[in-house]
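Engineer: Quick one: this structure, given as structure tokens, is what I'll be asking you about.
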Amino acid sequence: MRSVSGQVVCVTGAGGFIASWLVKILLEKGYTVRGTVRNPDDPKNGHLRELEGAKERLTLCKADLLDYQSLREAINGCDGVFHTASPVTDDPEQMVEPAVIGTKNVINAAAEANVRRVVFTSSIGAVYMDPNRDPETVVDETCWSDPDFCKNTKNWYCYGKMVAEQAAWEEAKEKGVDLVVINPVLVQGPLLQTTVNASVLHILKYLTGSAKTYANSVQAYVDVKDVALAHILLYETPEASGRYLCAESVLHRGDVVEILSKFFPEYPIPTKCSDVTKPRVKPYKFSNQKLKDLGLEFTPVKQCLYETVKSLQEKGHLPIPTQKDEPIIRIQP
């Protein structure tokens, strides 16, 4: 492996929530980065150009996942590829085919460029969606979502991520590409980009009053900085292989709103569950041991949620209360 300072890596979908942090940390570590975006001149990618080291070592390449030639040009000459780009939608036509074809195109372009490794950003959606799994089963890298269940419930995002990951494994095996996959859960944390992405919107709606109640359901969370660091760890660790579940905690939505209301009592955070007739859903068990074994230390979920809200305030997506002192944070693990 060449020294980091000599390495050129490609990050697809560089303007995204996870990818922006990935680009930031790669630049800080001394990598030269090629980031693919649909339009390098779009103001929404301006935050990337402002990153430390961007002027010297970041190139934004115009590319589309469905345009093989554009990907080929971006990846040619790279040592590694981080494939984070993906549609985020429950429209089957916009999700499934672009995710699968785009992933195959990236793997093929990586094979042609003879890159050292591809790190593919999959999702918990490719792992968790299985109604027949025993509640006591520990969710880990051996688990896969049930495709029929995803289709029948019209959960096209999870279905698309699952079939895209399967396509990545098949294509990588056929083309001889060293592929490692990361499966993050719902990603929270500070925003680098100017827009609010879908995962952070999940928290924002609890603070703006648009959500009057919280669901009787559970959600797994992880900090965006940890996800970015995990990508780099999987790229830099020669013995890394297979899939890696990236999760810090599983919380009931009631626990989430309780944490938020303690930190930010000035916001109209819901206090009632939308479903009081059924028993409270219990958090599922999961294992993040594979990433811990590589040395990743996870940010506690309370700290992550606090930093998410502070970022939403700083970016102007959430009004900042004026008549309140800053809370003293005592974050318990």
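Cβ coordinates come from backbone N, Cα and C, glycine included.
So Swiss-Prot has the following annotated:
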- LYS161: active site, proton donor (ACT_SITE)
- 13-19, ARG38, LYS44, 64-65, 84-86, TYR157, LYS161, 184-187, SER199: NADP(+) binding site (BINDING)
- CYS150 to Ala or Ser: Increased activity (MUTAGEN)
- CYS158 to Ser: Reduced activity (MUTAGEN)
- CYS158 to Ala: Increased activity (MUTAGEN)
Engineer: Give me the CA-CA distance between LEU186 (NADP(+) binding site) and CYS158 (mutagenesis position), in Å, as a whole number.
Structural biologist: 12
Engineer: Spatially speaking, which of the recorded positions CYS150, CYS158, LYS161 is closest to GLY16 (NADP(+) binding site)? Use C-alpha to C-alpha, please.
Structural biologist: LYS161
Engineer: Whose Cβ, among the recorded positions ALA85, CYS150, LEU186, has more other Cβ atoms within 10 Å than any of the rest?
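Structural biologist: Compared across ALA85, CYS150, LEU186, the most Cβ atoms within 10 Å surround ALA85.
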Engineer: Sorted by position, what residues of the same chain at least six away from ASP64 (NADP(+) binding site) have a C-beta under 8 A from it?
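Structural biologist: Once residues fewer than 6 apart are set aside, ASP64 (NADP(+) binding site) is near ARG38, SER70, LEU71.
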Engineer: Have a look at the recorded positions CYS150, CYS158, LYS161 and say which one has the shortest Cα distance to ALA85 (NADP(+) binding site).
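Structural biologist: Considering only the listed recorded positions, the nearest one is LYS161.
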Engineer: Reported as an integer number of Å, what is the Cα distance between the residue listed as 'active site, proton donor' and GLY13 (NADP(+) binding site)?
Structural biologist: 15
Engineer: Quick one: what's DSSP say for LEU186 (NADP(+) binding site), helix, strand or coil?
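Structural biologist: In three-state terms, LEU186 (NADP(+) binding site) counts as strand.
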Engineer: For ALA19 (NADP(+) binding site), just count the other CB atoms lying within 10 A of its CB, please.
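Structural biologist: If we count other Cβ atoms within 10 Å of ALA19 (NADP(+) binding site), we arrive at 26.
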Engineer: Please report the Cα separation of ALA19 (NADP(+) binding site) and CYS150 (mutagenesis position) in Å, rounded to an integer.
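Structural biologist: Rounded to the nearest whole number, the Cα-Cα distance is 26 Å.
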Engineer: Just counting, how many other CB atoms are there within 10 A of the CB of GLY16 (NADP(+) binding site)?
Structural biologist: 22
Engineer: At the level of the C-alpha atoms, what whole-angstrom distance separates CYS150 (mutagenesis position) and GLY13 (NADP(+) binding site)?
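Structural biologist: So the Cα of GLY13 (NADP(+) binding site) lies 25 Å away from that of CYS150 (mutagenesis position).
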Engineer: DSSP three-state call for ALA85 (NADP(+) binding site): helix, strand or coil?
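Structural biologist: Reduced to three states, the DSSP call for ALA85 (NADP(+) binding site) is coil.
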Engineer: Among the recorded positions GLY13, CYS158, LYS161, which residue has the largest number of other Cβ atoms within 10 Å of its own Cβ?
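Structural biologist: Counting every other Cβ within 10 Å of each candidate, the maximum falls on LYS161.
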Engineer: Helix, strand or coil at GLY16 (NADP(+) binding site), per DSSP?
Structural biologist: coil
